[in-house]
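S.K.: Among the features that Swiss-Prot reports, active site, proton acceptor is placed at Ser491. Among the features that Swiss-Prot reports, [2Fe-2S] cluster binding site is placed at Cys64, Cys137, Cys214, with the record citing experimental evidence. The feature Mg(2+) binding site is assigned by Swiss-Prot to Asp96, Asp138, Lys139, Glu465. Quoting Swiss-Prot on the mutagenesis of Ser491 to Ala: Loss of catalytic activity.
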Amino acid sequence: MPQTTDEAASVSTVADIKPRSRDVTDGLEKAAARGMLRAVGMDDEDFAKPQIGVASSWNEITPCNLSLDRLANAVKEGVFSAGGYPLEFGTISVSDGISMGHEGMHFSLVSREVIADSVEVVMQAERLDGSVLLAGCDKSLPGMLMAAARLDLAAVFLYAGSILPGRAKLSDGSERDVTIIDAFEAVGACSRGLMSRADVDAIERAICPGEGACGGMYTANTMASAAEALGMSLPGSAAPPATDRRRDGFARRSGQAVVELLRRGITARDILTKEAFENAIAVVMAFGGSTNAVLHLLAIAHEANVALSLQDFSRIGSGVPHLADVKPFGRHVMSDVDHIGGVPVVMKALLDAGLLHGDCLTVTGHTMAENLAAITPPDPDGKVLRALANPIHPSGGITILHGSLAPEGAVVKTAGFDSDVFEGTARVFDGERAALDALEDGTITVGDAVVIRYEGPKGGPGMREMLAITGAIKGAGLGKDVLLLTDGRFSGGTTGLCVGHIAPEAVDGGPIALLRNGDRIRLDVAGRVLDVLADPAEFASRQQDFSPPPPRYTTGVLSKYVKLVSSAAVGAVCG
């Protein structure tokens with residue numbers, strides 16, 4: 001029977017489910033390639049199937065990634081069941097918790113670029129048709145999403161899941177839930193004589209009771225929530241703990257989903273639109289998530305060729321209330337978010353208030369609004385997640401600053417702030433170690449504005465996280481009385497008066513490089529302003545004496561990184 005016009009049109013628009021792997025499976029000249037693939041398990045009938053890369057950052061160095069080998073196997077089951085052929089490969093992951101506070105932290109942010117690059121290299125070289133990207137640690141999540149955006153193939157992201165809280169029994173007989181951030185704060189308390197060494201040891205032994213990423217709304221959980229809001233992971237998949245076997249189901253369905261995306265011709269950039277990034281920003285703001293989300297969402301948007309800027313964070317943050325009472329400043333952890341319905345609870349509340357774009361496409365092949373209608377998440381419980389009518393703060397948990405000290409911008413986590421204005425006296429340190437020494441010596445006091453510079457993307461290099469110093473400041477009882485400013489960045493576990501991502505950075509001659517001990521600094525959160533209170537002419541004259549220090553690394557990956565990396569104001573991207 002002849003085809004109707006509609007039938008012919010339908011056939012002509014069916015996507016090629018092997019848009020790339022034909023390069024290695026089809027034709028006489030591909031005999032050698034097929035021979036290699038036969039050696040890893042493929043048979044004649046498999047060469048007609050789409051080849052799906054299962055990219056995993058599994059390793060044995062950190063609990064964040066331990067579940068990924070199990071989940072990768074479930075993903076492969078899903079790919080097989082949907083008619084695809086999975087091929088697993090690995091990439092690196094750096095543990096921020098282990099690399100914090102020493103030279104190793106220089107290598108953390110660059111690992112994001114290495115992950116994205118390595119996934120791109122394998123996907124391009126082997127001509128894989130689509131991917132499921134598995135990650136558990138802070139930089140591996142954005143690294144995988146950057147790769148997906150750059151490649152613009154069918155792709156689904158899958159999170160390893162968070163760790164459950166530990167339970168520490170202290171010397172006074174009390175017990176409390178603890179996360180890794182408690183260890184950093186305990187060090188500061190112990191150094192000031194506010195906690196015994198025995199209690200530090202008890203906390204150390206309890207903070208990581210098993211596998212999974214750090215349990216509060218720190219960077220990994222923030223980015224997992226953002227990935228779900230972007231539409232790049234299955235709805236409801238961000239919150240379940242790593243040990244929860246629901247994750248195996250999400251893994252299998254992720255494998256099935258990527259094959260269906262191939263059949264429908266849906267690629268990552270069809271999902272990663274400007275509106276999708278606005279949804280992710282809104283969810284991060286409502287959760288009071290990590291300031292690292294600013295850096296990472298800018299970088300993912302760059303790879304997706306989406307124009308995203310700090311101004312977008314300011315605009316959205318001013319209209320989205322902060323709803324989640326979660327650590328590091330609140331009482332709850334990600335498993336508590338899971339217990340009350342997960343990320344979809346926040347998304348539905350924001351969608352109902354007109355604060356999300358419900359028509360954004362997701363990896364299910366449906367829109368975000370359609371996904372939420374299908375799973376019918378409950379309303380906020382009022383404890384872990386507040387209703388919009390009763391927010392913790394009327395605006396989002398992250399604020400973008402500008403001013404004479406940050407002409408290109410800076411970022412402050414305002415979730416947990418008690419006041420809007422802080423004015424203090426500059427204590428200037430070139431690097432984190434000098435500031436830690438001063439704190440341990442007791443020379444940092446109430447009213448100080450501690451400036452840690454030459455820690456930016458180029459100057460660090462690597463834009464180290466300052467959790468060692470912020471945790472020590474809080475542990476020393478100075479968390480609400482000392483302002484910390486840096487061209488570096490902060491851990492998702494940071495709380496207190498902390499301004500990071502100051503741009504331009506010191507090594508580029510930004511105003512932070514010109515600060516001197518005794519300068520007065522003013523932070524106005526409500527006004528979104530960060531200023532040095534100095535005579536403008538006198539302050540500008542200091543530029544004549546500025547000379548950047550020599551590079552810390554002249555060989556290796558960081559030497560390359562310094563030559564390529566851009567300002568934190570645009571995501572610290574390379575190219």
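Placed from the backbone N, Cα and C atoms, the Cβ positions cover glycine too.
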S.K.: Taking 10 A as the limit, how many CB atoms besides its own sit near the CB of Lys139 (Mg(2+) binding site)?
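M.R.: Its Cβ shell of radius 10 Å holds 29 other Cβ atoms.
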S.K.: For Cys214 ([2Fe-2S] cluster binding site), list the number of other Cβ atoms lying within 10 Å of its Cβ atom.
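M.R.: A 10 Å sphere around the Cβ of Cys214 ([2Fe-2S] cluster binding site) contains 31 other Cβ atoms.
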S.K.: If you skip the near sequence neighbours and keep only those at least six away, which residues in the chain come within under 8 angstroms of Cys64 ([2Fe-2S] cluster binding site), Cβ to Cβ?
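M.R.: Residues satisfying the criterion: Ser93, Ser95, Gly136, Cys137, Ala160, Ile163, Glu211, Gly212, Ala213, Cys214, Ala220.
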S.K.: Taking just the CA atoms, what is the gap between Asp96 (Mg(2+) binding site) and Ser491 (mutagenesis position) in Å?
M.R.: 8
S.K.: Report the same-chain neighbours of Ser491 (mutagenesis position): residues 6+ apart in sequence with Cβ closer than 8 Å to its Cβ, ordered by sequence.
M.R.: Asp96, Met100, Ile181, Tyr218, Thr219, Ser290, Asn292, Glu465, Met466, Leu467, Thr470
S.K.: Other than Asp96, Asp138, Lys139, Glu465, which residues of the chain come within 8 Å of the Mg(2+) site, judged by Cβ distance to the Cβ centroid of those residues?
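M.R.: My list of surrounding residues reads Val94, Ser99, Ser108, Leu109, Cys137, Thr219, Asn292, Ser491, Gly492.
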S.K.: Which chain neighbours of the [2Fe-2S] cluster site, leaving out Cys64, Cys137, Cys214, have a Cβ atom within 8 Å of the mean position of the site's Cβ atoms?
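M.R.: Going along the sequence, the neighbours appear as Thr62, Pro63, Asn65, Ser95, Asp96, Gly97, Gly136, Asp138, Ala160, Ile163, Gly212, Ala213, Ala220.
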S.K.: Among the binding-site residues Asp96, Asp138, Glu465, which residue has the largest number of other Cβ atoms within 10 Å of its own Cβ?
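M.R.: Counting every other Cβ within 10 Å of each candidate, the maximum falls on Asp138.
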